Amino acid sequence: MAQESPKNSAAEIPVTSNGEVDDSREHSFNRDLKHSLPSGLGLSETQITSHGFDNTKEGVIEAGAFQGSPAPPLPSVMSPSRVAASRLAQQGSDLIVPAGGQRTQTKSGPVILADEIKNPAMEKLELVRKWSLNTYKCTRQIISEKLGRGSRTVDLELEAQIDILRDNKKKYENILKLAQTLSTQLFQMVHTQRQLGDAFADLSLKSLELHEEFGYNADTQKLLAKNGETLLGAINFFIASVNTLVNKTIEDTLMTVKQYESARIEYDAYRTDLEELNLGPRDANTLPKIEQSQHLFQAHKEKYDKMRNDVSVKLKFLEENKVKVLHNQLVLFHNAIAAYFAGNQKQLEQTLKQFHIKLKTPGVDAPSWLEEQ
């Protein structure tokens, strides 16, 4: 009997119909292994060849120096083993290829966002929430004060000064309204006197028998119209000064008073909240609320004290300015009226010069900017 050749049980080598070894699978494995390895790692070219099955070694691995340019990386390769592919993928994710061609390994970790990055929508929502809470507290405080249930902080001296200022403002507005009415009526009278003087002058030229009489009346009406224009200038100056005092200076002070009153309401509202929390139990849940309420109360107390000082200072300066302005304007008004009805033209003109009042000549337009230059 012919002796059978020993066979290796570890591997079976297929043979083609011509009796040659079928190494197509080995070439396919070598090609896949080359493609799966990362390019540019400085590895030598590896070739795996198989010898006869009757040899003592299963195969010989021949290694030589790598020659030629490295192949460009392929986008995706099917690895012969899933485990090897997963390991290569993990190694590839930690490799960074710089411009020089060398690979450096970096550590991957969780991404931490900076605290400075804020959402504008969340900021607006927070502002709306604070405004709504503050409005609710202030509204509740106002209703409680009107119903007589809540307490309010009162500065008796400052409140009295504010009440006097508001009352004086109403009276000054009434004087201003009456002075404007007088100015309108005086303007109509001056206009009528001027027309009447022109009519008398025309009749003086056409009526020879009454030439002198019409002439006297024409001169009188023209003189009255001239003096009326002078008085009208003084009254308009008085109106402008009082209007500035009432609608600008006093109004600015009253705006500060309104801010002071708003600060007072906020102060009382947060003071009431703090008092209610202090009357309740003190435990781990209420202590943070009490501390926050104490902080808000202190902030609004400082704001209230600041606004109260601002109102006191403005009221003091307003009183000094009001006395000075009204003193000059009342003297002007009295002297102009007295000189006009006394028929003292020189005294009337002297009064206007004393207060640096320039009258606009009727029928004369204002000079252009070229003439002023």
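A Cβ is built for glycine as well, from the same backbone N, Cα and C atoms used for every other residue.
Just the original residues are modelled here, none of the noted substitutions.
Note that the coordinates shown come from a computational prediction; the quantities given were computed from them, not determined experimentally.
According to Swiss-Prot, the protein carries these features:
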type	residues	note
MUTAGEN	Ser132 to Ala	Complete loss of phosphorylation by PRKD1
DOMAIN	153-353	domain 'AH'
- request: With an 8 Å cut-off on Cβ-Cβ distance and a minimum sequence separation of at least 6, pull the same-chain contacts of Ser132 (mutagenesis position), or say none.
  value: none
- request: Report the mean pLDDT of the predicted model across the domain 'AH' (153-353), rounded to a whole number.
  value: 90
